[in-house]
Amino acid sequence: MENSRTPTNKTKITLNRTPTLKERRWNTLKVNTSNVRCSTPIFGNFRSPNLSPIENMGTKGKSPVSPMRFATFKKVPTKVHPKQQQQQQHQHCHRTQLKPPPFVLPKPQEEIIEPEREIKSCSSPDTCSDDSNMETSLALESRRRSIKASNHSYVVNHAANVEQILMHMGLENYVTNFEEAHIDLVELASLERADLVKIGLNTDEDCNRIMDVLHTL
């Protein structure tokens with residue numbers, strides 16, 4: 001203990017420490033305000049990380065990021081000939097007077113098809129008369145069959161097929177003739193004697209028997 005003592009030589013010890021505000025040299029960085037656009041202002045000595053170009057908002061009258069002066073982009077007025085000016089005014093008036101076309105509802109498909117059928121059928125007077133006669137005869141025939149079928153609506157609605165009606169009325173011997181002719185319930189209710197001859201029932205006895213049964217339905 002007697003031999004130990006405090007050293008008398010003074011030594012300077014340097015330690016790492018946080019730099020003060022005065023030593024922050026990176027805060028004095030300048031940015032070209034004409035090429036950088038940013039809206040973050042500067043408050044005191046604190047600068048935003050993105051190096052905002054807005055500086056001294058209170059002292060400067062205009063913002064450095066304000067748009068460029070319009071005077072540099074003003075178009076030089078050119079002299080217009082009176083005739084050319086009148087023509088431009090006429091074109092402008094003509095465009096303003098244009099109105100959209102009136103909206104027309106499309107016609108139904110049936111109204112379009114019917115005139116086409118009439119034109120095709122009446123291309124010549126002979127064919128027109130023949131077609132009209134055929135159409136009237138078909139219309140009359142379909143109307144006659146529908147009227148007769150309506151009178152037998154109960155049978156038509158409650159029977160499964162033609163065979164069932166013939167078996168029920170005792171006409172099972174004629175089932176084959178009706179099936180080969182592909183006669184359905186509506187046609188069965190509106191059959192006439194001439195129709196029976198067409199399906200192969202030529203004898204008067206068969207025709208009379210079938211017609212009597214159909215009339216009693």
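Cβ atoms are placed via backbone N, Cα and C, with glycine included.
According to Swiss-Prot, the domain 'SAM' annotation covers 157-217. The mutagenesis experiment Thr40 to Ala is recorded by Swiss-Prot, whose note states: Abolishes interaction with polo and ability to maintain G2 arrest. The annotation that Swiss-Prot gives for the mutagenesis experiment Gly170 to Ala reads: No effect on degradation during the oocyte-to-embryo transition. Experimental mutagenesis is annotated in Swiss-Prot for Arg193 to Ala, with the remark: No effect on degradation during the oocyte-to-embryo transition; when associated with A-95. For the natural variant Ile113 to Met, Swiss-Prot gives this note: In strain: MW11. The structure shown keeps the original residue.
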Practice task
Could you tell me which three-state DSSP class Gly170 (mutagenesis position) falls into?
Solution key: coil
Fill in the blank from the handout: DSSP, reduced to three states, assigns Arg193 (mutagenesis position) to helix
Completion exercise
Checked against DSSP, the composition of the domain 'SAM' (157-217) is 42 helix, 0 strand, 19 coil
Practice task
Could you round the CA separation between Gly170 (mutagenesis position) and Arg193 (mutagenesis position) to a whole angstrom and send it over?
Solution key: 19
Exercise for the section: Looking only at the domain 'SAM' (157-217), report the model's average pLDDT. Expected result: 78
